[in-house]
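Trainee: Have a look at this one before I ask anything.
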Amino acid sequence: MLRWLIGGGREPQGLAEKSPLQTIGEEQTQNPYTELLVLKAHHDIVRFLVQLDDYRFASAGDDGIVVVWNAQTGEKLLELNGHTQKITAIITFPSLESCEEKNQLILTASADRTVIVWDGDTTRQVQRISCFQSTVKCLTVLQRLDVWLSGGNDLCVWNRKLDLLCKTSHLSDTGISALVEIPKNCVVAAVGKELIIFRLVAPTEGSLEWDILEVKRLLDHQDNILSLINVNDLSFVTGSHVGELIIWDALDWTMQAYERNFWDPSPQLDTQQEIKLCQKSNDISIHHFTCDEENVFAAVGRGLYVYSLQMKRVIACQKTAHDSNVLHVARLPNRQLISCSEDGSVRIWELREKQQLAAEPVPTGFFNMWGFGRVSKQASQPVKKQQENATSCSLELIGDLIGHSSSVEMFLYFEDHGLVTCSADHLIILWKNGERESGLRSLRLFQKLEENGDLYLAV
């Protein structure tokens, strides 16, 4: 479906022809995205998309340009030029709710060792910050404290007026790769294979200065941490290059769960073929997470895994969801999931329940959950019985969007305006719900006829 609009599909890569890649026919009855708009403005890889409001988004990438788009029409609204090298991070800094002047700031970091703060409604540069000793790889906003943080070889804290409030000493030549806020005025930073917990100390009557203190280092990962997100207010999750998934307590920073076993010799492949597919560490690298109140969705190598927070186990997986590594995953309404890959495809999945047969226990080799140390065999018996009798799920392919000719880096979902994807082919594609768009066109036509008086004349 949609292959003819662009001119051909993707070529299988690597071991794709040997892998059990799920396919779908041309008649994708459950796929609403039957129309597309191709947006051209960039001259290099487009790596980032960020939503500005209900109808606007910004794109950025290796050409150093930021472009603001209308998600409904695909119209190019603004082009922000200022960086001389590729953009490495982009975030928005919304106005405070108490502030009367509602201007949204866009912050961009670049390999040119600068951060530029932009007015989100104009092309105006509010300020350029060029005091960094290394490339800033991540940015995050602490809305409650009305500050933002930049992470490179050190960690800096800034206010809305762009004053440097405090900073850490040099942390690592590797630099901070990811950064999230956790409770108690703390943030957790991924630095190589380490997690570092920092606490922000705001000014008080006794001290007028801000400070940032290192309070703990978590050394449980065996390889570089590639992904880090909050699960909820009480926990966060990390994933590494060699397929380690760890769930952490966000309050006391202890390990709640650890797993690095992402294959078993079960139905999809025979043992030798499965082992062959998993020989390269890249096949089990955890590239991205997303979550909701019930599940964590993990992009692991070429596969997708759904881990139930309540049942403490994987409830569904597609070990070969794409021909190449899955780079981004997000949850949609109606138990749907979207993934994109280095193979140039975007795929839509539906999480469906299926009752396990009594003789077919739910696999427990994925994400086995334990607290502090191993549980005893006796203590694990009730858990095992519960898993064997529990309802498991499957990920069923319901849509395959073929439009990009190279790696799809990430995407955004707009409830009213469709799906936006960006790619190494320099393009952005706006995927539209065909039925909805047809209805809107008909409505606009009737409104125009009514305004001109032609509707009554025709009747």
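Quick reminder: no glycine exception, Cβ is built from N, Cα and C everywhere.
What you see is the original sequence, not a version with the noted changes.
Quick paste from Swiss-Prot:
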- S438 to A: No effect on interaction with SMCR8 (MUTAGEN)
- R441 to A: No effect on interaction with SMCR8 (MUTAGEN)
- S442 to A: No effect on interaction with SMCR8 (MUTAGEN)
- L445 to R: Reduces interaction with the C9ORF72-SMCR8 complex; when associated with R-449. No effect on interaction with SMCR8 (MUTAGEN)
- L449 to R: Reduces interaction with the C9ORF72-SMCR8 complex; when associated with R-445. No effect on interaction with SMCR8 (MUTAGEN)
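So that I understand the layout, could you describe where these features sit and how close they are to other parts?
Mentor: Other Cβ atoms within 10 Å of the Cβ of S438 (mutagenesis position), summed over all protein chains shown, number 13.
Counting only same-chain residues at least 6 apart in sequence, none has a Cβ under 8 Å from the Cβ of R441 (mutagenesis position).
Cβ-based neighbour count (10 Å, all protein chains) for S442 (mutagenesis position) stands at 10.
DSSP assigns L445 (mutagenesis position) to a helix in the three-state reduction.
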Trainee: Please give me the CB contact count at 10 A for L449 (mutagenesis position), counting all chains in the structure.
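Mentor: Within a 10 Å radius of the Cβ of L449 (mutagenesis position) lie 15 other Cβ atoms.
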Trainee: Compile a sequence-ordered list of residues in the same chain as L445 (mutagenesis position), six or more apart from it, whose Cβ lies below 8 A from its Cβ; state 'none' when nothing qualifies.
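Mentor: Set apart from L445 (mutagenesis position) by at least 6 residues yet with Cβ under 8 Å, there are none.
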Trainee: Reported as an integer number of Å, what is the Cα distance between L449 (mutagenesis position) and S442 (mutagenesis position)?
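Mentor: Cα-Cα, rounded: 11 Å.
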